[in-house]
Amino acid sequence: MAECPTLGEAVTDHPDRLWAWEKFVYLDEKQHAWLPLTIEIKDRLQLRVLLRREDVVLGRPMTPTQIGPSLLPIMWQLYPDGRYRSSDSSFWRLVYHIKIDGVEDMLLELLPDD
């Protein structure tokens, strides 16, 4: 996965919150759906996820128990320093948030525990 695509425009209006609506669908505060397209694991320590904003027909919301175990958290919340804090209290770095030909992608990377 490239560190930052060279084509496209940077997006600065990041979602304040992303929470799991159903399996493989996250919803932001504006009711936009984000789908985790790629999950990358390196050396068991580095986890990255590429999220794409898509128009999808939403099913019924699911509880964490219904969603089941996942490498990804149930929720992310944007902090003032530009990082996301997840429901398990870990921090994720926003590597990039871009729009190419109307398609919006966001790459998040799990930060190591301090």
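Note that Cβ sites are derived from N, Cα and C of the backbone, with glycine treated the same way.
For all the noted positions, this structure keeps the original residue and models no substitution.
Quoted from Swiss-Prot, the note on mutagenesis experiment D16 to G is: Greatly reduced binding to AKT1, AKT2 and AKT3. Abolishes nuclear transport of AKT1. A simple way to gauge crowding: the CB of D16 (mutagenesis position) has 13 other CB atoms within 10 angstroms, across all the protein chains here.
Under mutagenesis, Swiss-Prot gives K30 to M with this note: Slightly reduced binding to AKT2. Reduced to three states, the DSSP call for K30 (mutagenesis position) is coil.
The note that Swiss-Prot attaches to the published mutagenesis Q46 to R is: Slightly increased binding to AKT2. The C-beta environment of Q46 (mutagenesis position), restricted to residues of the same chain at least 6 apart in sequence and closer than 8 Å, consists of E40, E109, L110. Classification of Q46 (mutagenesis position) by DSSP places it within a strand.
For I74 (mutagenesis position), the same-chain residues that are 6 or more apart in sequence and have a Cβ closer than 8 Å to its Cβ are W19, A20, P64, I67, S86, S87. Annotation note: I74 (mutagenesis position) sits in a coil segment as assigned by DSSP. One entry in Swiss-Prot concerns the mutagenesis experiment I74 to V. Its note says: Greatly reduced binding to AKT2. Abolishes nuclear transport of AKT1.
In sequence order, V11, H14, P15, W34, L50, L51, R52, R53, L94, Y96, H97, I98 constitute the residues six or more apart from M106 (mutagenesis position) in its chain with CB-CB distances below 8 Å. Under DSSP, M106 (mutagenesis position) is assigned to a strand (E or B) in the three-state scheme. As a published mutagenesis entry, M106 to V appears in Swiss-Prot alongside the note: Slightly increased binding to AKT2.
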Euclidean distance between Cα atoms of K30 (mutagenesis position) and D16 (mutagenesis position), Å: 9
